[in-house]
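What Swiss-Prot records for this protein:
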MUTAGEN   GLU374 to Gln  Less than 1% of wild-type activity
MUTAGEN   GLY523 to Ser  No change of activity
MUTAGEN   GLU524 to Gln  Less than 1% of wild-type activity
MUTAGEN   HIS525 to Glu  15% of wild-type activity
Amino acid sequence: MLGMKPLGFIGNGLTSALVDNGSIVWLTFPRFDSPSVFGKLLDDNAGEFSIRPVEDKFKVSQSYLVPNVLSTTFKSSNGKAEIVDLMPIGEKAIIRKVRTEIPLSFKIIPMFNYGLYRPIIRRKDDGIQFLNPVSRECLSLLSDVPTDEIKPPGTTLYLVYSSDCAYGPLDKGKQLENDLENSFNLTIDYWKDKIRSNDEVWRTSVGVLLGLIYSPSGSSIAAATTSLPEAVGDSRNWDYRFVWVRDSSMISEALLYSGYVVEARRILNFMLALVNFTAKPLLHPLYAVDGSDPPPEIEIPWLSGYMNSRPVRVGNAAASQIQLDIEGFLVDAIYKYYKYTSDRVFVEENWDKIKYIGDWVSKNWMLKDAGMWEDRGDPKHYTHSKVMMWVALDRIEKIMNVKIHEKDEIKEWVMRNCVKDGSFVRSSDSNDVDANLLTLPLYDFIDVKDPIFLKTLKRIEDELYVDGFVKRYSQDFMGEAKHPFALATIWLARVYIRLGRKERAMELLDKVLKPSGTLYLIGEHIDVENMEYTGNYPQAFVHAQLLLALKEVKGLST
């Protein structure tokens, strides 16, 4: 099984893959939340597509030519080789262009349904078909390599998914080869034109956010993977291949301020389309990429898990929770979009939905919920959730130029029930602090220099700060929180920026990036001892907050 090291990420708005030094170890077809066809990331026997030198001694490195176009380079005493991996725009496919001076071995072992089914293999003159034995779907590999060895000067491998094996590409002959070369070059041009910057960190973060957008609907998933553990060997393994309202709101904001107004608006449109008038405006905290209800959470018993971290889960039971902060995140993102673009038509088209959110929050703000961290224990009056309900009403006041009295009631309740010994606490029945309290000044609930917040900040620094990183909390319903959280650490950096401590903020951002190596892809948690990421990867809302922090550290407002 793989060690905890940075993996290359590529995506194309339909699905995504992770590449480990020439081996595709995670790939789902036909979309992000589909079962894997290459799943070595979660089990050695769950399928992979690997290319590596025949000889044993070589050096390997990975880098991005442009975002979502990954180069893997092998160097040995006998020469060098390069694999360029990308997912062509608009296709459920992957192209691997190989240029080499040395012999390379390649191995392709797809396994359908998370490693459960071995394919039926059909060899044809111009490639191989891999058929799912329990359905009509198949993978087709177009290749002019007749064996499992790639000889100099190299070749181009094209792997494409078909929902029905009757419509595979193996009968298109030479015409497809010309189209394939064109698709490869145009995909590179697409990302080069789409993301223009000399800042590699910024460029990679934008590439991750755009690569994780499901282009048919405009929705944005939280991460490319499922069940990468928060701590190796632990059971905190969740499926993040869904559209969280909270995460998507952050992503919309980050894309907006990075110049991607259309993509930001599409994310907002996707979420607004889910608002209903019958009950809670957003019934679920998360949705499938097409807007349907997320599937039930189940465990996959035949997979050993990442480094034997069981169970492997697909689906996410948090979908059934009540989370009261999400409407606040959405309305805040809508307000920022409106303020940035002056797009009054957008607001007017969604006026009834925005107003309903305000009405519902005004009537239901005293409910308990599972909180931002999706605690699976008893619901509580979480401070952060109450604050985000205040945010919802505050932003609606600004958008609609009205006064909502319940906003003041929420703030009074929070200050009366969620402040203890001069500090904000995690919930009304707790004396502990929580890293999400760092967001209170970020969302203008309280001034960053207010004595109550400064005491809260001091407690977070004393109680949750670990070797330059910030834990979310000390413990939850599953016990102790083992590793710091990348998102919380960036929040702390954003607070320091507001306090004028920019050098300290930059130190924190540099530390968050340190485990990413040269790829600048960031995970969810940081294993401080090994200086490696844990949890699902790459993590979209971390990259979103990083983009906001980088903008703020340069003195630009968000």
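The backbone N, Cα and C atoms fix where each Cβ goes, and this holds for glycine too.
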DSSP-derived class (H/G/I helix, E/B strand, else coil) of GLU374 (mutagenesis position): coil
CB contacts for GLU374 (mutagenesis position) [other CB atoms within 10 A, all chains]: 20
Chain-internal residues, separated by at least six, CB under 8 A from GLY523 (mutagenesis position): LEU228, ALA486, PRO515, TYR533, THR534, GLY535, ASN536, TYR537, PRO538, GLN539, VAL542
Densest Cβ neighbourhood among GLU524, HIS525 (mutagenesis positions), 10 Å radius: HIS525
DSSP-derived structure type at GLY523 (mutagenesis position), helix or strand or else coil: coil
